[in-house]
Amino acid sequence: MSTLQRRRVNRADSGDTSSIHSSANNTKGDKIANIAVDGDDDNGTNKKIAYDPEESKLRDNINIPTLTLMEEVLLMGLRDREGYLSFWNDSISYALRGCIIIELALRGKIRILDDSARKRFDLSERLIEVIDSSKTGEVLLDETLQLMKNDEPLSISNWIDLLSGETWNLLKINYQLKQVRERLAKGLVDKGVLRTEMKNFFLFDMATHPIADASCKEAIKRRVLSVLVSRNMELSYNEYFPETTSFKIIRTLALICGSYGANVLENVLTTLEYEKRDKAISRAEEIMAQFSQYPFDLEKETELGVSVNLNKEVKEEIENNPGHDLQLEVIAGVFEVFSRMDMLL
């Protein structure tokens, strides 16, 4: 039995938002609030439109980029022309499950169970609860959310193990997410980032996914290098990652930590000189250690002279998005799992 199979386990789910109704008299017990919005009907007269405030919250307060965190990590591991991942990478599958947990937290779907006794446990051992089971439109996220919703609260590390199929619990063996890499690649094809080609490998044909839009991957690389190489971090934005993205700094840190855990970070650093590449890896490890605890240690300054403004930017981002501490605690817990992956694998 491999050491990878000695980990732990656990869950997921998804649900639908409540339907929208308008009425003249709303009672206090109504779950759906009717909020009037002025609009013009066909006759030019003003008309009131009712909508679900939960939908408005997701649309206006949580701005989601085009690509999920899992898709960005997969892109960093893909060979541009060949369109497939390294056959020797046994870390990426486990890391992608962790990225699913982070993505759900960034979207406000899950958080750490608010129990004062939780602080006796490591971050990765704290329990997760679902706070919004509405569908995201991303199949892997919705599948995971549905599993979480239907099960009791389980720890971060339990969930990553379960989604990876690393469990001895036969009742939960079906929690393993199937064909994650292939499904992510097909999602990127649908978004116009990759294309599908059939290539012959000895005796069989295999679907590969070469890069169709090189600008997307280059933008991801620039964002990573801005944090790991530049003295002052300054993120670049595009149609895939707009400036209005919620928690854009923390999402970028999650990309770096997820890529490090998936053993694909060095793919971005191949064009750098040896010394710069070594310093970038050291900075990634420094970030992993700093942000795998919560509250984040924002008083600790980097010793490498790289992205010296990172702490200030993260502090401002958290202050501008109050009330998300328990979601950020989930992210820190996954970072803790990533930091131990060498021992786990």
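Glycine is no exception: its Cβ is also placed from the backbone N, Cα and C atoms.
Not measured: the values here are computed from a predicted model.
Annotated in Swiss-Prot:
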type: MUTAGEN; residues: S19 to A; note: Alters phosphorylation but has not effect on Golgi enzymes localization
type: MUTAGEN; residues: W88 to A; note: Abolishes phosphoinositide binding and Golgi localization; when associated with A-97
type: MUTAGEN; residues: R97 to A; note: Abolishes phosphoinositide binding and Golgi localization; when associated with A-88
type: MUTAGEN; residues: K178 to A; note: Abolishes phosphoinositide binding and Golgi localization; when associated with A-181
type: MUTAGEN; residues: R181 to A; note: Abolishes phosphoinositide binding and Golgi localization; when associated with A-178
**Request:** Find the one among the mutagenesis positions R97, K178, R181 whose C-alpha lies closest to that of W88 (mutagenesis position).
**Result:** R181
**Request:** Return the residues near R181 (mutagenesis position), defined as same-chain residues 6+ apart in sequence whose C-beta is under 8 angstroms from its C-beta, sorted by sequence, else 'none'.
**Result:** L74, L85, I92, S93, L96
**Prompt:** Counting all other Cβ atoms within 10 Å across every protein chain shown, which of the mutagenesis positions R97, K178 scores highest?
**Reply:** R97
**Prompt:** Given K178 (mutagenesis position) and R97 (mutagenesis position), what distance in Å do their CA atoms have, once rounded to a whole number?
**Reply:** 11
**Prompt:** How many other Cβ atoms are found within 10 Å of the Cβ atom of W88 (mutagenesis position), counting all protein chains shown?
**Reply:** 7
